[in-house]
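Colleague: Below are the structure tokens for one structure; questions will follow.
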Amino acid sequence: MSKRIIQSVLSVSVLASMMSMAFAAQNEQEQAEQTLEKPAEPVKLETIFVTAEEQVKQSLGVSVITKEDLEKLPVRNDISDYVRRMPGVNLTGNSATGQRGNNRQIDIRGMGPENTLILVDGKPINSRNSVRYGWKGERDTRGDSNWVPAEAIESIEVLRGPAAARYGSGAAGGVVNIITKKVTNETHGSVEFYTSQPEDSKEGSSNRVGFNVSGPLIKDVLSYRLYGNYNKTEADDVDINKSIGSTAAGREGVKNKDISGRLAWQATDQQTVLLDISSSKQGNIYSGDSQLNANAEADAILSQLIGKETNTMYRDSYALTHEGDWSWGKSKLVAQYDKTHNKRLPEGLAGSVEGKINNLDDKATSRLETLRFNGEANIPFEYYLPQVLTVGTEWVEDRFKDNVSTTQGKDSSGSGYGDQLAKGDRSKMESRIASAYIEDNLKVTDSTDVVLGLRFDDHSKSGSNWSPSLNITQKLNDYFTLKGGVAKAYKAPNMYQNAEGYLLSTNGNGCPANIESRCLLQGNGDLKPETSVNKELGIQFQKDIVNASLTWFRNDYKDKIVAGTHVVGTVDGSSTNANTGAVTNTKWNILRWENTPKALIQGFEGSLGLDFGDIRWTNNFTYMMDSKDKQTGNPLSLVPIYTINSIFDYDITDQLDVNFVFTQYGRQKSRQFAENRLESGIGSGGANSALKPSTVKSYSTAGINVGYKFSDQISTRVGVSNLFDKQILRDSNSISQTYNEPGRAYYASLKYSF
């Protein structure tokens with residue numbers, strides 16, 4: 001990155017800060033004068049002060065989950081249980097391989113979890129980046145959607161397509177913004193207990209307890225908020241999938257511990273300072289999973305680990321926020337420091353044992369540190385048209401150290417092929433992104449709103465990127481509104497893809513079909529960033545009790561980063577026979593991560609909501625027309641061809657309510673085309689190992705629950721999930737049926753509020 005760019009970005013940040021402070025001294029006097037001389041002006045200003053971000057969140061590609069929604073359909077542990085019910089959202093892996101199938105994460109519009117950005121109160125979380133990135137693009141992680149307990153959440157915003165592009169790298173599919181409960185000027189709080197008990201004794205149960213409390217330390221000046229959570233979800237039995245002849249593991253368990261505090265200081269009527277500190281621990285309960293479905297019961301090492309904690313994530317976050325509400329507009333400054341320690345047993349890095357735990361020694365720890373600064377100002381004014389201008393800058397720096405995943409090809413003499421390909425300390429990686437953005441929300445007419453945006457990102461290795469955007473809202477009449485948008489989204493290479501010291505190897509089966517043996521996959525510091533031109537166009541109808549919409553979306557995905565198929569060189573290496581001690585000298589073919597030309601995502605989303613007051617019925621659907629890597633012909637991820645969600649909510653009395661939920665998943669087709677020698681039928685397994693395309697048939701799940709309020713303080717809820725017991729079992733011989741859908745379970749919660 002050039003020094004000039006860095007200096008420019010930092011200069012704008014400093015200037016924004018100085019402007020905020022300079023205007024602060026004049027603010028109270030100016031507001032008083034405006035109130036006396038022009039009393040109508042503040043009211044007028046308030047009515048048009050809608051920022052570009054707020055306006056874009058009115059797009060059809062945006063859904064909001066409220067705290068009441070989470071109370072009426074409680075999640076077992078992870079908010080992904082509820083987010084998956086939104087249009088365009090599914091749970092899947094980051095590729096169409098089905099690897100790590102039971103570690104499904106939030107996928108938006110088929111772009112994969114790596115293109116879904118998780119935010120907490122608008123601040124990104126990237127702890128999953130500390131987990132090793134596999135040959136096919138998978139990580140052994142549950143993602144970043146489980147760092148905030150449901151009890152602490154005020155709402156969840158799910159942004160899809162063009163609406164998400166403003167958030168920068170990693171939001172090409174969409175954004176999930178978890179908004180926590182605010183501090184209060186009166187003491188309020190709650191404690192909730194939740195349990196879920198499966199009918200099938202081989203499935204893991206779940207129990208959690210959480211609390212949230214907030215109140216003043218100094219009335220009207222200093223307030224606090226504190227929340228905490230403990231959850232334990234047991235692992236499935238190691239033999240849960242044996243009934244269909246599969247050795248694949250079931251879902252692993254998880255133990256969560258979370259604590260978070262906030263101090264809010266109302267420094268003046270115009271200025272608020274927030275201090276956020278949180279600490280979390282997530283540990284797994286091992287159930288036998290490995291990247292390539294090894295038989296855990298037959299493996300000497302894996303069989304000893306069943307039921308134990310093989311990986312633990314520790315996450316600490318510190319953030320300081322200044323919010324200003326001035327006579328000229330609003331400002332926000334954020335400084336954030338996140339630290340993730342990923343402690344886990346070492347895994348293989350070669351061929352058929354990639355991703356499989358290979359010893360019982362002490363866990364190794366990789367360390368990820370992220371420093372983030374963001375400054376933003378929103379300025380309303382009128383120049384030909386009423387408008388609100390947004391200007392902002394951002395600086396993100398990641399420093400990462402992984403001593404275990406960067407050891408392939410290393411030997412004590414320093415002459416291994418890994419040592420030849422990458423000199424120095426291979427374990428250290430880093431990344432920096434400097435960004436600046438400008439947006440303008442224009443009120444063209446009473447019925448027309450236009451939001452223009454332009455974002456610039458400069459990455460320390462992949463260079464610069466410009467991301468323009470346009471969103472339009474046009475009211476056609478009292479009932480119909482046309483909404484559309486187009487934006488260029490962006491994703492920088494991850495640190496493993498960029499690191500020349502990160503090597504994976506295969507003796508032949510994992511090589512491209514045209515390479516007979518011995519392939520090395522090496523990180524590439526010359527990768528381009530991934531980009532996607534995201535478009536959507538839809539119509540909304542609102543009248544009386546009806547709210548309906550239909551939206552077409554299309555993502556033209558370019559330069560997706562994948563494992564390379566072209567030999568860029570060779571390197572000398574050697575291997576030692578463990579039985580005879582004989583040394584064999586070999587040559588390895590070097591592949592590198594590379595940008596694949598194009599991919600296409602396209603489909604429709606629709607919704608229909610009926611609100612009768614005490615009765616509410618909300619429905620949505622997603623239909624995937626296209627999901628294809630144009631180079632391989634395979635889908636980008638494993639998602640149903642269609643999904644239908646329906647929630648029926650009836651408040652029978654002020655104390656009693658009942659909820660019914662139904663989801664229908666369409667067929668899920670696997671990859672159709674081989675991508676290596678083994679799948680092509682020319683590897684060591686011959687034709688028996690050739691890729692066998694498969695399909696998960698359409699299926700549905702349903703649930704029901706009843707809630708009752710004993711008083712303003714005490715409430716309870718009991719229910720049944722997967723009411724008709726449609727259980728899906730993971731099949732190690734299938735490349736589409738790659739996950740477990742749990743069967744019928746009974747759950748209950750008890751909440752005390754004060």
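Glycine too: its Cβ is placed from the backbone N, Cα and C atoms.
None of the listed substitutions appears in this model.
Take a look at what Swiss-Prot says about it:
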- 54-181: domain 'TBDR plug' (DOMAIN)
- 186-754: domain 'TBDR beta-barrel' (DOMAIN)
- SER352 to Cys: Despite cross-linking with fluorescein, capable of binding ferric enterobactin or ferric catecholates at micromolar affinity in vitro (MUTAGEN)
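Each of these features: where is it, how hidden is it, and who are its neighbours?
Modeller: With DSSP states grouped into helix (H, G, I), strand (E, B) and coil, the domain 'TBDR plug' (54-181) comes out at 30 helix, 36 strand, 62 coil.
SER352 (mutagenesis position) counts 17 other C-beta atoms within 10 Å of its own C-beta, drawing on all protein chains shown.
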Colleague: What is the pLDDT of the domain 'TBDR beta-barrel' (186-754) when averaged and given as a whole number?
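Modeller: Averaged over the domain 'TBDR beta-barrel' (186-754), the predicted model reaches a pLDDT of 95.
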Colleague: For SER352 (mutagenesis position), name the DSSP secondary structure in the helix/strand/coil scheme.
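Modeller: Going by the DSSP assignment, SER352 (mutagenesis position) falls within a helical segment, counted as helix.
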